[in-house]
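Here the structure comes first, spelled out in structure tokens, and everything after it is commentary.
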Amino acid sequence: MYSAKNRFVQAVQRLQDFKNMYDYDARLATFADWPFTENCKCTPESMAKAGFVHCPTENEPDVACCFFCLKELEGWEPDDDPWTEHSKRSANCGFLSLTKCVNDLTMEGFLRLEGDRIKSFYRKFSTVVLQYVEEEMTAATKRLLEYFSNQHHCSIDLDH
């Protein structure tokens, strides 16, 4: 099982990796190995237009994640419509509610949108962040108690 630190690092890395995914072509490029390419609704183009990034794993080659709300969907079938599936499972996604192209937003509009994306990240990963902080605090407390115990040649009960 991953430690909270590993999950935290992975979550922050995903937030960083996805910051450039406002660009349709960047999202589309992630679908190079997408299993559905023609004669279906969930082509790479339609997936990228709906805000998805292809995030395959060894066991799940069709995992797609919205770069904005971080909703992961898998088990795609040829007749699945990316916009419909996305809105069914993440109706409050800020990307879905855009009324114009990201490139047409004002600086204020873009900053508001990016703020919403970061809020989505914290909503999804807040427990991971808190668990990581708690583990770090516990480890720091233990190190300090051990240090002072060694400095003053006394024993300190770490359980109380």
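Glycine too: its Cβ is placed from the backbone N, Cα and C atoms.
Remember, predicted model here, so these are calculated numbers, not experimental data.
According to Swiss-Prot, the mutagenesis experiment THR43 to Ala carries this note: Inhibits spindle assembly. Long-range Cβ proximity for THR43 (mutagenesis position), meaning a same-chain Cβ under 8 A and a gap of 6 or more residues, is found for TRP34, PHE36, THR37. Under the DSSP three-state reduction, THR43 (mutagenesis position) is assigned to coil, being neither helix nor strand.
Annotation of the mutagenesis experiment THR43 to Glu in Swiss-Prot: Mimics phosphorylation but still inhibits spindle assembly.
Here Swiss-Prot flags CYS66, CYS69, HIS86, CYS93 as Zn(2+) binding site, drawing on similarity to another entry. Residue density at HIS86 (Zn(2+) binding site): 23 other Cβ atoms are found within 10 A of its Cβ, drawing on all protein chains shown.
DSSP assigns CYS66 (Zn(2+) binding site) to a strand in the three-state reduction.
The binding-site residues listed here are CYS66, CYS69, CYS93; among them, CYS66 has the most other Cβ atoms within 10 Å of its own Cβ.
The record gives CYS66, CYS69, HIS86, CYS93 for Zn(2+). Within 8 Å of the mean position of their Cβ atoms, the other Cβ atoms in that chain belong to ALA50, GLY51, PHE68, LEU70, LYS71, SER87, ARG89, SER90, PHE95, LEU96.
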